[in-house]
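Trainee: If you scroll down you'll find the structure; I have some questions about it.
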Amino acid sequence: MTSDKHLFVLIHGLWGNYTHMESMRTILSTTLKKEDVNDDMIYFLPKQNAMFKTFDGIEIIGYRTLIEVCEFIRDYKDGKITKLSVMGYSQGGLVARFMIGKMLTEFKELFEDIEPQLFITMATPHLGVEFYNPTGIAYKSALYSALRTLGSTILGKSGREMFIANSSNNILVKLSQGEYLEALSLFKWRIAFANVKNDRTVAFYTAFITDCDPFIDFDNKLKYTFEEKIPGSGYKGILPKIVDLNALNVNSHAPTKPTKTYKKWGRTILIILVATFLILPIALVMNGLGTAYSYIVTCKYRKMLSNGILHNEVRGKLGLTEQLKGYVTDAYGSIINSALDMDANYEASNSNLVNEEELPWKEFIQKYTTINDGVWKSKFKKLPFDENRKVILRNLNKLKWIRVPIYIKAVNAHGVIVARRGMDENTAATGIACIEFTAQLLAYLMHKSN
């Protein structure tokens, strides 16, 4: 006799592919099995939105992902799927929010007997992407202006949507309303992980869903205070470094690093020169080509979206008309390899910490469900949000979230938060600890839900 199953969908981010979520799946599977909640778990990593396809905009990416999930559920024969959890990494968190909105409305008959459980985002720009410069440093203002223009241009429809460039690219506002917000509210738990530093793609405030960012406010010079008692056990290396926001002190700055040697300066300058004159031009050309190609091949689907008929087409045979299926199966080709990711890591200190006194999960969850109303916010200025971001923030804050401010010591914390390049001896220990903590938190919540 087959048992009821819990489907866990893991969705990758911009410029990525499904392998970016393999490390997370591995740790989840191992941890949940150890906690006796893995027997009925099945994991699904959508594969049809790789590389340039992530430029196509949230709606088209979301429909493609929904098609894959629908087909998987339709064809699954080893039991009845009765529960659903979703994890989205970076842009994948936005795609996930679109997907569940359509899943529980336009495809309600397929999902009406499936109970939403956990919804998790890892470094997701819920409030879009915007660069703020409260310190007023002139070169940063010029740099941010250039990055804003580039980001909303060379990243295709997705880039314009991330920056909420205009009223025709306001999908992030829509995702905070109506069917999307209602679907999100049906999940028993919503969890948002946010990097406090070293994430050059998604700033803390937008991943944490807040209008206050101490790390931008003080140009990342604040001294961090970490939670001393971390729930969970069996961490292989160090404990995860979760920042105690309420303990941040505006008068306590991180110690200044010693002056670099000439050798280190030379190496840094060499890296900058290589990035500026070799990697950046290649990336710009490839992104430009990807943007152009994305615009051409998705034009007809955008017309279907604007005419309100795409969802009807998708519904046919679980969403596969010949036109759309042709697009879903069309391959752009991977012409940029992972070497351009530049995801070098540093080893963290304190590699043999022992979690001698565990903080009960209940206490941790209570604190970090209400952390956005904590005393820390009174110490720092509000960011100057435009009206769109104010609306998104207000709507998303109607729901309860467990928000985790995580510190990862790595050059590219954005990639390491899910170990998207895999886990080996070179993976930052703080990144592995973050993934282990995530898995243990989810295991506890699943136990609690049961």
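For all residues, glycine too, the Cβ spot is worked out from N, Cα and C.
In this structure the noted substitutions are not present, so the sites keep their original residues.
Features from Swiss-Prot:
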MUTAGEN   Gly88 to Ala  Completely abolishes the phospholipase activity; when associated with A-90 and A-92
MUTAGEN   Ser90 to Ala  Partially abolishes the phospholipase activity towards PS and PA. Completely abolishes the phospholipase activity; when associated with A-88 and A-92
ACT_SITE  Ser90  active site, charge relay system
MUTAGEN   Gly92 to Ala  Completely abolishes the phospholipase activity; when associated with A-88 and A-90
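Could you place the listed features in the three-dimensional structure?
Mentor: Other Cβ atoms within 10 Å of the Cβ of Gly88 (mutagenesis position) number 27 in total over all chains. In the three-state DSSP reading, Gly88 (mutagenesis position) counts as strand.
Around the Cβ of Ser90 (mutagenesis position), the number of neighbouring Cβ atoms within 10 Å comes to 29.
Cβ-based neighbour count (10 Å, all protein chains) for Gly92 (mutagenesis position) stands at 31.
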